Amino acid sequence: PDGRNAAAKAFDLITPTVRKGCCSNPACILNNPNQCG
């Protein structure tokens with residue numbers, strides 16, 4: 001029952017790192033416009 005919550009927490013931890021790394025890379029920004037806004 002707790003699996004989805006744990007996954008959401010893990011995603012919240014991972015996302016800022018992805019955002020920083022990806023959004024400093026123009027090619028990645030183009031591939032992930034919703035993450036880099």
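Backbone N, Cα and C define each Cβ position, glycine as well.
Quoted from Swiss-Prot, the note attached to the mutagenesis of ASN25 to His states: No change in ability to inhibit alpha-3-beta-2 nAChR, decrease in ability to inhibit alpha-6/alpha-3-beta-2-beta-3 nAChR, 2-fold increase in ability to inhibit alpha-3-beta-4 nAChR. ASN25 (mutagenesis position) falls within neither a helix nor a strand when secondary structure is assigned with DSSP, and so counts as coil. The Cβ neighbour count for ASN25 (mutagenesis position), using a 10 Å radius over every protein chain in view, is 12.
The annotation that Swiss-Prot gives for the mutagenesis experiment ILE29 to Ala reads: 8-fold increase in ability to inhibit alpha-3-beta-2 nAChR, important decrease in ability to inhibit alpha-6/alpha-3-beta-2-beta-3 nAChR, and loss of ability to inhibit alpha-3-beta-4 nAChR. Its Cβ placed at the centre, ILE29 (mutagenesis position) has 14 other Cβ atoms within 10 Å.
A helical conformation is recorded for LEU30 (mutagenesis position) in the three-state DSSP classification. LEU30 (mutagenesis position) has a Cβ environment of 9 other Cβ atoms inside 10 Å. What Swiss-Prot says about the mutagenesis result for LEU30 to Ala is this: 8-fold decrease in ability to inhibit alpha-3-beta-2 nAChR, decrease in ability to inhibit alpha-6/alpha-3-beta-2-beta-3 nAChR, and loss of ability to inhibit alpha-3-beta-4 nAChR.
Swiss-Prot documents ASN31 to Glu as a published mutagenesis change and attaches the note 3-fold increase in ability to inhibit alpha-3-beta-2 nAChR, important decrease in ability to inhibit alpha-6/alpha-3-beta-2-beta-3 nAChR, and loss of ability to inhibit alpha-3-beta-4 nAChR. Listed in sequence order, the residues of the same chain lying 6 or more apart from ASN31 (mutagenesis position) and placing their CB within less than 8 Å of its CB: none are present.
Under its mutagenesis entries, Swiss-Prot includes ASN31 to Ala with the note: Loss of ability to inhibit alpha-3-beta-2 nAChR, important decrease in ability to inhibit alpha-6/alpha-3-beta-2-beta-3 nAChR, and loss of ability to inhibit alpha-3-beta-4 nAChR.
Swiss-Prot documents ASN32 to Ala as a published mutagenesis change and attaches the note Loss of ability to inhibit alpha-3-beta-2 nAChR, important decrease in ability to inhibit alpha-6/alpha-3-beta-2-beta-3 nAChR, and loss of ability to inhibit alpha-3-beta-4 nAChR. Same-chain residues at least 6 positions away in sequence with a Cβ under 8 Å from that of ASN32 (mutagenesis position) are, in sequence order, CYS22, CYS23.
Within 10 Å of the C-beta atom of ASN34 (mutagenesis position) sit 5 other C-beta atoms, taking all shown protein chains into account. The note that Swiss-Prot attaches to the published mutagenesis ASN34 to Ala is: 5-fold decrease in ability to inhibit alpha-3-beta-2 nAChR, decrease in ability to inhibit alpha-6/alpha-3-beta-2-beta-3 nAChR, and loss of ability to inhibit alpha-3-beta-4 nAChR.
Swiss-Prot documents GLN35 to Ala as a published mutagenesis change and attaches the note 6-fold decrease in ability to inhibit alpha-3-beta-2 nAChR, decrease in ability to inhibit alpha-6/alpha-3-beta-2-beta-3 nAChR, and loss of ability to inhibit alpha-3-beta-4 nAChR. Packing around GLN35 (mutagenesis position) is summarised by its Cβ count: 13 other Cβ atoms lie within 10 angstroms of its Cβ, all protein chains included.
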Three-state secondary structure, GLN35 (mutagenesis position) (per DSSP): helix
